[in-house]
Amino acid sequence: MEAAAQFFVESPDVVYGPEAIEAQYEYRTTRVSREGGVLKVHPTSTRFTFRTARQVPRLGVMLVGWGGNNGSTLTAAVLANRLRLSWPTRSGRKEANYYGSLTQAGTVSLGLDAEGQEVFVPFSAVLPMVAPNDLVFDGWDISSLNLAEAMRRAKVLDWGLQEQLWPHMEALRPRPSVYIPEFIAANQSARADNLIPGSRAQQLEQIRRDIRDFRSSAGLDKVIVLWTANTERFCEVIPGLNDTAENLLRTIELGLEVSPSTLFAVASILEGCAFLNGSPQNTLVPGALELAWQHRVFVGGDDFKSGQTKVKSVLVDFLIGSGLKTMSIVSYNHLGNNDGENLSAPLQFRSKEVSKSNVVDDMVQSNPVLYTPGEEPDHCVVIKYVPYVGDSKRALDEYTSELMLGGTNTLVLHNTCEDSLLAAPIMLDLALLTELCQRVSFCTDMDPEPQTFHPVLSLLSFLFKAPLVPPGSPVVNALFRQRSCIENILRACVGLPPQNHMLLEHKMERPGPSLKRVGPVAATYPMLNKKGPVPAATNGCTGDANGHLQEEPPMPTT
C-alpha cells in the first residue's frame, strides 16, 4: 500500500503538539420541544476541546475463535500484506491489499482545491492510527489446529497464497478455550479438543493469565480482545444472576449459567482490555456493561455487518428516504462454512435472526409520513446450511414497496458474499478504531474536566449488525449515517467542520467573499463541442444519452 498522504490543518483552533493534537470545535445541533401541538426547534452550540495522543502504541489483538475462518483469514491478510505477497490466479496475478477496510481503503474529503475539485485522503491519514501490518495476533480456539491447518480447513484463500503463508502460520497455535456444549450447536463437539479445564471461576482466571502473558511476552502496550467464535444461543437476563456487575461476578464464582463469550468479556474488562463482540448473541449482558462502566473499559457489539445486512442497511434507507413505503423484506441465505453448520441449530439461528431483522427499525421510525406508530414491514430471514458452497455465502433478497396510487415496486437482489474476506477487514477496522478512541479525550466549556467516550463505544455502529449504544441513546442502522458519524468525529478531532455535502459555493449565482467560487467558471449556457459528439472515454463510455449523439444546437437567428 502507498503511504498515507500527510496533511495539517492551518487554523488558530488547532495545535499540533509533540504529544497530542488539540482542536477547538463548535458542535452545533438542534433541540426540539412540543408546545400545543407545535414543534419548536432550538439551535444549540457547544464548544468542545478535543485532544488526541499522537504516540501510536504497539497493539496486540486476541481473537476468540482464532482458528476459525474469520480468525485465520485476518491473520493471513496481515501476514500477506506485511510480506508483500503476490500469487497467480486464473484471472492473473493478485497482490495483497486491505480492500474492504474502511480505515485502509476508504477516503475522506478535506475540501476543495484551487481548481474547485474535492481533495481526498485515506481515512487512516486523518489521525495517527496503528499500521495494520504492525498488529500482533494471539487468541483462543476450542480446536487445536495451528493457523496454517486452520487456513487450509477454511478453504477461503487461493492455494498459491496458502502455500506462501504456510511456514509463517504453522507456528501460530491457539490457546485452549472455553467450551460449554449447551451454548453452541451439538455439531461443534467434533472440533472441541483444546479446552480450558476447571470451574467457571478457574476458566476466568486462566483467560486473564493468557491476556497478561500475551501482553508481557510480545512486549505490547495494549491488547484488544475480539470474539469471532461461534454464535451462541441467547442468555436470559435474570435479576440476581447477570443483571449487575456484582451479581455477574458472583454467578461466575458459584458456577451458575454464564456463556463462554461473557466469560471472555468479563476477563477482558478486568484486565483493562477493550472487548468487541462479533457474533449476534447477547454477550454483553447488563452486568457486563456495568462492569465495563466501573472499569472505564470500551466494549462494542454485536455481530459483524459484512454482506447481506450491510446491503439492506443501504437499500432500505434508499427506499424509505425516497418516499417509498417498504412493506415486505424477505432475506434468504445459504452457506457452507462452520458458521453455517452452527447456525443450522434452532437456538443459534434465533440469535442471528434477531440481529439481522432489527437492522431496518430506525429507518422505519424515521418516517411517520409512511408508517403509523407500531407499523413496520413484514421481515423474514432464512438461513440454510449447504456444505458445498463453503465460505461463499449466497444471499437472496426481495423488497416490496408501495408506490403512489396503489402501485407496487419489487426489487430482487442476489449477492454472493465471500463471508470471511468481508468479515476480516471489519475486524481490522474494529481493532484500529477502538484503539484510536482510547487516545481521544475531550472537554466542553460547561464541563472542563477531561473525559473519554462512553464505555459502550457506539461510534463502531457502522461495523455491527445490531449496534450496542449507551442507555437512552438512539440506535442508528442506516449505513451512511453510521459512516458519517465516524468521519465527522475524526474531523472534529482536527478542528474540521462536519462533511455536509452542500457545496454552496458551486450553487450560488454570486458567491460572497467567504464563499468565493474556486476553479474555472463555466459559461451560463455552455456550448457543446462544435466538432461533433463527445469522443469516447477510455472506459468505452461515450457520454451519449440513450444512444443519442450530442449535437451542436442550432444557432439563434438574428
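Cβ coordinates are placed from backbone N, Cα and C, and glycine is handled just like the others.
What Swiss-Prot records for this protein:
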BINDING   67-70, Asp141, 177-178, Gln188, Arg191, 228-231, 278-279, Asp303, Ser306, 337-339, Lys352, 390-391, 419-420  NAD(+) binding site
MUTAGEN   Ser177 to Ala or Asp  Decreases activity
MUTAGEN   Ser279 to Ala or Asp  Decreases activity
MUTAGEN   Ser357 to Asp  Decreases activity
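All protein chains included, Ser306 (NAD(+) binding site) registers 25 other Cβ atoms within 10 Å of its own Cβ. For Ser279 (mutagenesis position), the nearest of the binding-site residues Arg191, Thr231, Ser306 in terms of C-alpha separation is Thr231. All protein chains shown were included, and the count of other CB atoms within 10 Å of the CB of Asp141 (NAD(+) binding site) stands at 26. A gap of 26 Å separates the Cα atoms of Ser306 (NAD(+) binding site) and Ser177 (mutagenesis position). Within 10 Å of the C-beta atom of Ser279 (mutagenesis position) sit 25 other C-beta atoms, taking all shown protein chains into account.
When Cβ atoms from all protein chains are considered, those within 10 Å of Arg191 (NAD(+) binding site) total 19, not counting its own. DSSP classifies Ser420 (NAD(+) binding site) as helix under the three-state reduction. Remark: Ser420 (NAD(+) binding site) has Asn69, Asn70, Ser72, Thr73, Ala154, Val156, Asn337, Asp391 as non-local neighbours, by Cβ distance under 8 Å and separation of at least 6 in sequence. You'll find the Cα of Gly67 (NAD(+) binding site) roughly 11 Å from the Cα of Ser177 (mutagenesis position).
Note on proximity: of the binding-site residues Asp141, Arg191, Thr231, the one nearest Ser177 (mutagenesis position) is Asp141, by Cα distance.
Once Cβ contacts within 10 Å are tallied over all protein chains shown, the recorded positions Ser177, Thr231 are led by Ser177.
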